[in-house]
Amino acid sequence: MGCCYSSENEDSDQDREERKLLLDPSSPPTKALNGAEPNYHSLPSARTDEQALLSSILAKTASNIIDVSAADSQGMEQHEYMDRARQYSTRLAVLSSSLTHWKKLPPLPSLTSQPHQVLASEPIPFSDLQQVSRIAAYAYSALSQIRVDAKEELVVQFGIP
């Protein structure tokens, strides 16, 4: 889309004008009347297209920034402080509601209160592991051989006229 270029002695009028357009906060964001994003493909040139896109990105970024250094907490009145606190609380509630799926996951089970003792103990003998594997294979084969045979119809038609 663009590149960063810096030169101390080369500064054309066009570069100054582009910098002024990008850094000018008084320019309104480019939105259509219905609130939809503007159609960048209908603009006559690619340069205007890039400028409009950069202006909209800059406007969105500027609207989402909270300047903490500009807020003087001593000069703020009580009702302004309460309004901001309410606004931040609603923003946090909206953001935290999208994270509810993380709260629904069950925590990992705690099988022991002293895992260091479990990890330091002797390993499970190989014969026990083989026996568990044989039992699991036997259970799998038994479950895979279960078949349901239909002996009669599941839906019986009654002779109701």
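Cβ from N, Cα, C; glycine included.
Sequence unchanged from the original; the noted substitutions are absent.
These figures come from a predicted structure and were not determined experimentally.
Quoted from Swiss-Prot, the note on the mutagenesis of GLY2 to Ala is: Abolished N-myristoylation and subsequent palmitoylation.
Swiss-Prot lists CYS3 to Ser among its mutagenesis entries, and the accompanying note reads: Does not affect interaction with ZDHHC3.
The note that Swiss-Prot attaches to the published mutagenesis CYS3 to Ala is: Decreased palmitoylation.
According to Swiss-Prot, the mutagenesis experiment CYS4 to Ala carries the following note: Decreased palmitoylation.
What Swiss-Prot notes for the published mutagenesis of CYS4 to Ser is this: Does not affect interaction with ZDHHC3.
Taking Cβ-Cβ distances under 8 Å and a sequence separation of 6 or more, LEU119 (mutagenesis position) has no neighbours in its chain. Secondary structure from DSSP puts LEU119 (mutagenesis position) in a helix. While the structure shown retains the original residue, Swiss-Prot records the mutagenesis experiment LEU119 to Arg with this note: Impaired assembly of the Ragulator complex.
Same-chain residues at least 6 positions away in sequence with a Cβ under 8 Å from that of VAL132 (mutagenesis position) are not found in this chain. One mutagenesis experiment named in Swiss-Prot is VAL132 to Asp, and its note says Impaired assembly of the Ragulator complex.
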VAL132 (mutagenesis position): secondary structure state under DSSP, collapsed to three categories: helix
